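Visitor: Before anything else, here's the structure in question.
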Amino acid sequence: MTNMSQPPATEKKGVSDLLGFKIFGMPLPLYAFALITLLLSHFYNALPTDIVGGFAIMFIIGAIFGEIGKRLPIFNKYIGGAPVMIFLVAAYFVYAGIFTQKEIDAISNVMDKSNFLNLFIAVLITGAILSVNRRLLLKSLLGYIPTILMGIVGASIFGIAIGLVFGIPVDRIMMLYVLPIMGGGNGAGAVPLSEIYHSVTGRSREEYYSTAIAILTIANIFAIVFAAVLDIIGKKHTWLSGEGELVRKASFKVEEDEKTGQITHRETAVGLVLSTTCFLLAYVVAKKILPSIGGVAIHYFAWMVLIVAALNASGLCSPEIKAGAKRLSDFFSKQLLWVLMVGVGVCYTDLQEIINAITFANVVIAAIIVIGAVLGAAIGGWLMGFFPIESAITAGLCMANRGGSGDLEVLSACNRMNLISYAQISSRLGGGIVLVIASIVFGMMI
C-alpha cells in the first residue's frame, strides 16, 4: 500500500538540487549563513572597518552577484559577465545609499588604506612574467612599444575623422577626447594631463579635468564591452587569437622551458615574497632613484614589469619558484577577482559621473576612438609578430581604459588576466608616452 504522506520523488529531487546548488563553491545553506550574518551586521550597523570586515562584505557580495553575472544571458557573453556585474552593482549600492558608511569605510580601507589593488596587480605581474619563456619575453617587450604607438595612431586617425563629422576641430578632438582616453587612466592620465594643459596654456585645469574624466569614463565602458566582443571573435576565428598568449610562437623559434619539479606551499610563498620585493624595489626607483626620465614620470608598476623581466632573464629563479609564483597568481586571479571587483565598484566607480557624461556626441566619439585604438594595435601587433586579438586587448583597450582598475575590468571581461603585465605597460609606460605627446599638442595650441 502506497504511503500517501510521502512526498513525490520529483519534489525530493528539487529540494536536493536546491540544497546542492553552490555559490562561490559553497552549498546554498552555507552561503545563506554568510549572507544572513552580513544582513544582521548591516541592519545593526555593526561592522569592523578593518580588513576583516572589508573582506567579509566583499566576499559575500561578490559571490552572489558574480554567480548572477556569469549566468545572465547576453550580459555574460557581450558585457563582461561576473566581474562587470559585480563592480556595477557595488557602484550602484554606493550611488543608491544601500551601503552604510561603515561598509563603505571597511571596503575603502581594504582598497585604499591596505591597497589590496597594488598587491593584486603585483602578484599577477610577477606570476605572468616569470611564467613566460625568457627569449619570448624579450621579443614581446621589444615589439610592444611600437604596437602601443600604432594603437595611439589608430585612435588619433579615427578620432579626428569622427570629430570632423561632428564639426569639432582637430586640436579639440586630440586635446579633449583622444589624449584623455589613451592617457593611462585617471591618476596617471587625466590628472597629469590637466596639469600639463594648465601649465602650457594657462587655462583652468578643473575645466579640462571635468571634461576629460567624463570622456574617459564612457571609453572605459566601451573598452570592457569590446573586450568581451574580441574574446568571441577570437573563438570564432582562432587564427586571430592566441587564447591568452601574445606572441605568435610560429614566427619565433624558442628553446624548451626547463622541466618543473614538485611544487610545494613554500614555492608559492616565495612567489609572494618576490611579488612584494619587486614591488618595493620598483617603488623606490619610481619615487627616489629615477622619479622621471626626460621630465616624464614613470609609474612604479612600469618599473616593476622591467624588474621582474630582468629577474626572469637572470636565471636566478628555479623552475619550481617560477611555477610557485604562477600558482599564486592563478589563485589571486581566479579566487579573489570577484572580491576585488566589489572594491573597484565602491572606490573607483562613480555612477553619477557616468550618467553626466552620456550625451550622443560623447558616446559616439568615444566608441569610434576606442575602435581606432583596437584596429591600430591589432595591425601593429600582427606586424610585430603578435596575435591581433591579444595585441588589440592589451595595447589597444588597456590604453583606452581607466588605468589599473580598468585593466582588470577589461582583462576579466575577455578571460585574459594572464596578460596583466602587458596591460600595465600600456597603462604606465604607454600613459607616459601620451603625456609627452600631450605637452607637444598643447604647446601647438598656444
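Cβ coordinates come from backbone N, Cα and C, glycine included.
In this structure the noted substitutions are not present, so the sites keep their original residues.
Fair warning: this is a prediction, and the values are worked out from it, not measured in the lab.
As listed in Swiss-Prot for this protein:
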BINDING   Ile181, Gly183, Met399, Asn401  Na(+) binding site
BINDING   Asn186, Gly187, Arg402, Gly404, Ser405, Arg428  citrate binding site
MUTAGEN   Asn186 to Val  9-fold increase in KM for citrate, but no change in Vmax. The effect of Na(+) on the transport kinetics are comparable to the wild-type
MUTAGEN   Glu195 to Gln  Almost no effect on the kinetics of Na(+) or citrate transport
MUTAGEN   Cys278 to Ser  Retains 79% of specific activity, response to various thiol reagents is not affected; when associated with S-317 and S-347
MUTAGEN   Cys317 to Ser  Retains 79% of specific activity, response to various thiol reagents is not affected; when associated with S-278 and S-347
MUTAGEN   Cys347 to Ser  Retains 79% of specific activity, response to various thiol reagents is not affected; when associated with S-278 and S-317
MUTAGEN   Cys398 to Ser  Retains 56% of specific activity and is quite insensitive to NEM, MTSET and MTSES; when associated with S-414
MUTAGEN   Cys414 to Ser  Retains 56% of specific activity and is quite insensitive to NEM, MTSET and MTSES; when associated with S-398
Visitor: Take the mean position of the Cβ atoms of Ile181, Gly183, Met399, Asn401, the recorded Na(+) site. Which other residues of that chain put their Cβ within 8 Å of it?
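Guide: Once Ile181, Gly183, Met399, Asn401 are set aside, the remaining close residues are Pro180, Met182, Gly184, Gly185, Gly189, Leu216, Ala219, Ala223, Ala373, Cys398, Ala400, Arg402, Gly406, Ser427, Gly431, Val434.
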Visitor: To the nearest whole angstrom, state the Cα distance for the pair Cys398 (mutagenesis position) and Ser405 (citrate binding site).
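Guide: A Cα-Cα distance of 10 Å.
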Visitor: Just the number: how many Å between the Cα atoms of Gly183 (Na(+) binding site) and Arg402 (citrate binding site)?
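Guide: That separation, Cα to Cα, works out to 8 Å.
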Visitor: Give me the Cα-Cα distance between Cys278 (mutagenesis position) and Arg428 (citrate binding site), rounded to a whole Å.
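Guide: Cα-Cα, rounded: 16 Å.
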Visitor: According to DSSP, which of helix, strand or coil covers Cys317 (mutagenesis position)?
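Guide: In three-state terms, Cys317 (mutagenesis position) counts as coil.
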Visitor: From the recorded positions Glu195, Cys347, Met399, Asn401, pick the residue whose C-alpha lies nearest to the C-alpha of Arg428 (citrate binding site).
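Guide: Out of the listed candidates, the nearest Cα belongs to Met399.
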Visitor: Do you know which of the binding-site residues Asn401, Ser405 has the most other C-beta atoms within 10 angstroms of its C-beta?
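Guide: Answer by Cβ density within 10 Å: Asn401.
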Visitor: Using only C-alpha positions, which one of Ile181, Met399, Asn401, Ser405 is spatially nearest Cys347 (mutagenesis position)? These are the binding-site residues in the record.
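Guide: Its closest listed neighbour, by Cα, is Ser405.
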Visitor: Measuring Cα to Cα, tell me the gap between Cys317 (mutagenesis position) and Ile181 (Na(+) binding site) in whole angstrom.
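Guide: On Cα coordinates alone, these residues lie 38 Å apart.
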Visitor: Just checking, which of Ile181, Cys347, Cys398 (recorded positions) has the fewest C-beta atoms within 10 Å of its C-beta?
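Guide: So among Ile181, Cys347, Cys398, the recorded positions given, the one with the fewest Cβ atoms within 10 Å is Cys347.
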Visitor: Work out the three-state DSSP category of Glu195 (mutagenesis position).
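Guide: For Glu195 (mutagenesis position) - judged by DSSP and reduced to three states - the answer is helix.
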Visitor: I'd like to confirm something. Which of the recorded positions, Ile181, Glu195, Cys414, has a Cα closest to the Cα of Gly404 (citrate binding site)?
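Guide: Result: the closest of the recorded positions to Gly404 (citrate binding site) is Ile181.
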Visitor: Determine, to the nearest whole angstrom, how far the Cα atom of Arg402 (citrate binding site) is from the Cα atom of Glu195 (mutagenesis position).
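Guide: Arg402 (citrate binding site) to Glu195 (mutagenesis position), Cα-Cα distance: 18 Å.
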Visitor: Within a 10 Å radius around the Cβ, which one of these recorded positions has the most neighbouring Cβ atoms: Cys278, Cys317, Met399, Cys414?
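Guide: Ranked by Cβ atoms within 10 Å, first place goes to Met399.
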Visitor: I need the nearest neighbour of Ser405 (citrate binding site) among the recorded positions Ile181, Glu195, Met399, Cys414, using C-alpha distances.
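Guide: Checking each of Ile181, Glu195, Met399, Cys414 against Ser405 (citrate binding site), the shortest Cα distance is to Met399.
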